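According to Swiss-Prot, the active site, proton acceptor annotation covers Asp205. According to Swiss-Prot, the ATP binding site annotation covers Ser92, Phe93, Ser94, Lys111, Ser160, Tyr161, Ala162, Glu166, Glu209, Asp223. Among the features that Swiss-Prot reports, domain 'Protein kinase' is placed at 82-342, with the record citing sequence analysis. For 459-550, the entry in Swiss-Prot reads domain 'PH'. The mutagenesis experiment Ser25 to Ala is recorded by Swiss-Prot, whose note states: No effect. One entry in Swiss-Prot concerns the mutagenesis experiment Ser241 to Ala. Its note says: No activation. Here Swiss-Prot notes a mutagenesis experiment, Tyr376 to Phe, with the remark: Reduction in basal activity. Quoted from Swiss-Prot, the note attached to the mutagenesis of Ser396 to Ala states: No effect. One mutagenesis experiment catalogued in Swiss-Prot, Ser398 to Ala, is accompanied by this note: Abolishes phosphorylation by MAP3K5; when associated with A-394. Recorded in Swiss-Prot as a mutagenesis result, Thr513 to Glu carries the remark: Enhanced kinase activity towards PKB.
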Amino acid sequence: MARTTSQLYDAVPIQSSVVLCSCPSPSMVRTQTESSTPPGIPGGSRQGPAMDGTAAEPRPGAGSLQHAQPPPQPRKKRPEDFKFGKILGEGSFSTVVLARELATSREYAIKILEKRHIIKENKVPYVTRERDVMSRLDHPFFVKLYFTFQDDEKLYFGLSYAKNGELLKYIRKIGSFDETCTRFYTAEIVSALEYLHGKGIIHRDLKPENILLNEDMHIQITDFGTAKVLSPESKQARANSFVGTAQYVSPELLTEKSACKSSDLWALGCIIYQLVAGLPPFRAGNEYLIFQKIIKLEYDFPEKFFPKARDLVEKLLVLDATKRLGCEEMEGYGPLKAHPFFESVTWENLHQQTPPKLTAYLPAMSEDDEDCYGNYDNLLSQFGCMQVSSSSSSHSLSASDTGLPQRSGSNIEQYIHDLDSNSFELDLQFSEDEKRLLLEKQAGGNPWHQFVENNLILKMGPVDKRKGLFARRRQLLLTEGPHLYYVDPVNKVLKGEIPWSQELRPEAKNFKTFFVHTPNRTYYLMDPSGNAHKWCRKIQEVWRQRYQSHPDAAVQ
């Protein structure tokens with residue numbers, strides 16, 4: 001153990017502690033070097049400050065010189081100085097945890113790295129690179145490194161806490177940003193890249209997962225483990241192995257194994273496309289096929305893509321890295337910031353502006369449909385119970401405990417309302433015996449029974465399931481449980497399930513379009529028959545029976 005620790009201390013000397021300065025701007029930090037000598041190594045000599053940050057003892061006979069000694073340096077932070085809370089994220093060799101400093105009550109995102117794992121997986125260069133790059137950055141659109149410390153087993157990086165998490169979470173939640181939101185967040189990313197490239201740094205893994213949002217919903221770019229600091233005479237960096245993420249990797253990295261500042265501009269083009277369309281431009285079943293599409297520039301714009309945003313993306317997704325808008329060969333960031341897409345942007349104080357409310361945009365898919373806008377602002381913090389009428393709620397899906405009159409006889413056909421061969425819904429006032437008969441009938445003749453785990457289907461029908469600007473036909477199956485399954489009707493494959501919880505809430509937008517809100521995502525669905533309100537009504541009915549008639553189910 002001693003040798004392992006010594007190796008890491010030699011390879012990853014944590015010598016600098018970044019501390020807050022008394023500047024009015026929260027983005028300002030000051031780097032304080034503790035010592036020019038390596039930190040103490042167990043079993044070795046200790047000529048510099050101790051690792052706990054206390055000053056070294058004065059040498060005997062040096063009393064006459066004590067007045068010339070520098071003041072003692074601040075005590076190095078230790079794990080016991082913090083109360084550690086929830087896990088914010090996990091990487092291949094690190095965990096990020098929310099922590100509150102006991103002395104100041106300040107919150108930090110502390111990145112904890114296991115020394116043994118770093119050495120075993122040869123990740124020492126990633127750790128040192130991330131620390132070195134972050135110590136160079138002083139800009140409001142980047143996560144800040146405030147301090148570093150270590151114990152015998154772990155390294156700790158104290159980072160600014162981006163309270164609202166990843167940009168990707170919001171893309172998945174609302175599907176497609178409206179033009180105002182797309183413009184604002186693209187402008188912040190451009191401003192950040194201009195600063196980063198001005199420092200001679202290439203990020204090399206820019207993607208929505210690595211763009212966080214702080215408490216005020218401004219961006220904070222993070223994850224510099226694969227970043228590269230260019231030497232003054234170099235314009236590009238060689239990559240001996242693949243770095244980055246498949247959907248956002250630039251063609252020059254695939255063909256020449258080199259990355260340049262313009263590689264980040266390619267990733268910017270992919271991100272803009274994803275903000276508008278809801279999905280990245282290059283998509284396929286595996287990484288090899290994605291790479292083939294990238295090097296052939298094979299991608300399409302969906303209908304209703306904002307025209308000015310499309311023009312900008314086309315000027316960024318260019319195979320020749322020297323022809324991308326914003327690169328040095330194209331006169332830098334001036335022409336990029338002057339693009340018509342940004343004509344209403346005030347660049348000077350973006351970090352002080354109030355971000356627009358996140359608003360989903362669902363353009364009409366045909367001339368007969370309407371555009372839909374979904375204001376996501378209230379959904380950020382409010383997912384209370386649906387306030388719906390509890391009239392005639394039953395304790396189960398059977399009629400035995402309800403106040404509703406039971407229908408006479410055992411003719412189960414009276415409960416089934418067929419709309420067409422692939423659409424029907426059930427009345428819910430059936431007995432347990434009738435439910436058994438309905439389930440037998442379903443198992444024997446309904447081709448969708450195989451997808452619902454032997455649950456009774458209460459309503460089903462084809463819908464167009466929207467994800468951003470893309471739509472796919474699905475068979476939607478509302479069942480007991482409750483469950484909301486959706487199936488590919490052509491390939492007969494179960495594609496997924498809308499997660500049920502007490503916070504689930506249906507919302508009809510017009511005759512065809514309805515939303516199903518869940519805490520982590522809003523599902524956008526369109527009923528081609530124009531009966532969106534019937535889906536919402538049936539979902540509400542099942543929701544009431546699940547949560548208002550079974551209060552204990554809400555905490556399960």
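In case you wondered, yes, glycine gets a Cβ from its N, Cα and C as well.
Sequence features, as recorded in Swiss-Prot, placed on the structure.
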| residue | record | contacts (Cβ under 8 Å, 6+ apart) |
| --- | --- | --- |
| Ser92 | ATP binding site | Glu121, Lys123 |
| Ser94 | ATP binding site | Lys111, Ile112, Leu113, Glu114 |
| Ser160 | ATP binding site | Tyr108, Ala109, Val143, Lys144, Tyr146, Asn214, Gln220 |
| Ala162 | ATP binding site | Ala109, Val143, Leu212, Leu213, Asn214, Gln220, Thr222 |
| Asp205 | active site, proton acceptor | Asp223, Gly225, Thr226, Ala227, Val243, Gly244, Thr245, Tyr248 |
| Glu209 | ATP binding site | Glu166, Leu167, Leu168, Asp223, Thr245 |
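Within 10 Å of the C-beta of Thr513 (mutagenesis position) we count 25 further C-beta atoms, all protein chains included. According to DSSP, Ser160 (ATP binding site) sits in a coil region rather than a helix or strand. For the binding site of ATP, formed by Ser92, Phe93, Ser94, Lys111, Ser160, Tyr161, Ala162, Glu166, Glu209, Asp223 according to the record, the largest Cα to Cα distance is 21 Å, rounded to a whole number. Across the domain 'PH' (459-550), DSSP helix (H, G, I), strand (E, B) and coil residues number 17 helix, 47 strand, 28 coil.
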